[in-house]
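In what follows, a structure is listed as C-alpha cells, so that the remarks can point back to it.
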Amino acid sequence: MSKLSVFFIFLFCSIATAAESLPDLKIEKLDEGVYVHTSFEEVNGWGVVPKHGLVVLVNAEAYLIDTPFTAKDTEKLVTWFVERGYKIKGSISSHFHSDSTGGIEWLNSRSIPTYASELTNELLKKDGKVQATNSFSGVNYWLVKNKIEVFYPGPGHTPDNVVVWLPERKILFGGCFIKPYGLGNLGDANIEAWPKSAKLLKSKYGKAKLVVPSHSEVGDASLLKLTLEQAVKGLNESKKPSKPSN
C-alpha cells in the first residue's frame, strides 16, 4: 500500500472519529413550557463547541429559538416534540451564523415557517446560504403576541444579532450577544458598537430571571452586566496601539 493511500485512510478515519465523538443533541426543561436544546460542532480553532437554543411551548404549539448546528439535529429536535404531541409552528434565528441557522433549509423543506430579521436574511444571501421564509424589520417584533418578543439591541457579536424575551417567564435568550467570560469569535463583531448595545440590553432586561447565552451556562441577569464589562474591555483593548514587531 502506498504512503498516499495510508495518508487518505488515516485522514478519513480521523474525520469519522471526530464526527462520531460529538455529543448527542441534548433537550432539557428550563422552566414551565421552555426547553433548552444543545447541539455540538467541531469548530476550527475552538474545538467542540456547544450551542444552546430554546423551544418555547404555547399551548400545543412549539417555537424554535435558533436551530441546532445541523439539519440532522434539527430533525431530531423537531421529532422529539412532534412525538410528544406538539406542532412545530415556527423557528426564529437570532443571527446569520450557522449555529443559529443551520437547520433553516431542512425546516423550509418541511414547510415549517422560518423567521429572521431582514438584515439576517441579507447576510445569509450574501454568504450564499438558505434564507428564512419570513423576515421582519425594526427594533421589536412579536413572534407570538405577549409571549415571544424579539428585540434588536444594536450590533455586537454580529451586525444583526437579536435577542428573544419571554415576558411570562422573564427569560431572556441572549444568544451569541451574551459573552460573560470573553467575546469569543470577533470575525463579524462590531467592537465599537457592542458596549452601547450591551448597555441598552442591560437597562431593558436587567430584571430577567434567567438569561440564556449560546455558548455558556444559563445564568441570571448578572450575565448582562458581565457582557457589558467584556464589551467595554474589548473596545479599550482595540484602541491600544499595537506593539511593533521585532
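Backbone N, Cα and C atoms are what each Cβ position is placed from, and that goes for glycine too.
These come from Swiss-Prot:
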BINDING   His95, His97, His157  Zn(2+) 1 binding site
BINDING   Asp99, Cys176, His215  Zn(2+) 2 binding site
BINDING   Lys179, Asn185  beta-lactam binding site
MUTAGEN   Asp99 to Ala  Almost abolishes catalytic activity against cephaloridine and imipenem; drastically reduces catalytic activity against nitrocefin and benzylpenicillin. Only one Zn(II) ion is retained in the active site, in vitro
MUTAGEN   Asp99 to Glu  Drastically reduces catalytic activity against cephaloridine, imipenem, nitrocefin and benzylpenicillin. Despite mutation, two Zn(II) ions are retained in the active site, in vitro
MUTAGEN   Glu105 to Gly  No effect on catalytic activity against ampicillin, various cephalosporins, or imipenem. No effect on resistance to ampicillin, aztreonam, various cephalosporins, or imipenem, in JM83 E.coli strain
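Structure coloured by features recorded in Swiss-Prot.
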residue: His95; record: Zn(2+) 1 binding site; CB count, 10 Å: 26
residue: His97; record: Zn(2+) 1 binding site; CB count, 10 Å: 27
residue: Asp99; record: mutagenesis position; CB count, 10 Å: 26
residue: Glu105; record: mutagenesis position; CB count, 10 Å: 15
residue: His157; record: Zn(2+) 1 binding site; CB count, 10 Å: 28
residue: Cys176; record: Zn(2+) 2 binding site; CB count, 10 Å: 24
residue: Lys179; record: beta-lactam binding site; CB count, 10 Å: 25
residue: Asn185; record: beta-lactam binding site; CB count, 10 Å: 17
residue: His215; record: Zn(2+) 2 binding site; CB count, 10 Å: 19
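Closest to His215 (Zn(2+) 2 binding site) by Cα-Cα distance, out of the recorded positions His95, His97, Asp99, His157, is Asp99. The DSSP secondary structure for His97 (Zn(2+) 1 binding site) is coil. Closest in space to Asp99 (mutagenesis position), of the recorded positions given as Glu105, Cys176, Lys179, is Cys176, taking the CA atom of each residue. In the three-state DSSP scheme, Glu105 (mutagenesis position) is classed as helix. In terms of Cα spacing, the recorded positions His95, Glu105, His157 that come within 10 Å of Cys176 (Zn(2+) 2 binding site) are His95, His157. Between the alpha carbons (Cα) of His95 (Zn(2+) 1 binding site) and Asn185 (beta-lactam binding site) lies a span of roughly 14 Å. For the Zn(2+) 2 site, the Cβ centre of Asp99, Cys176, His215 serves as reference, and the other residues of the chain with Cβ at most 8 Å from it are Val49, Lys51, His52, His97, Ser100, His157, Gly175, Gly184, Pro213, Ser214.
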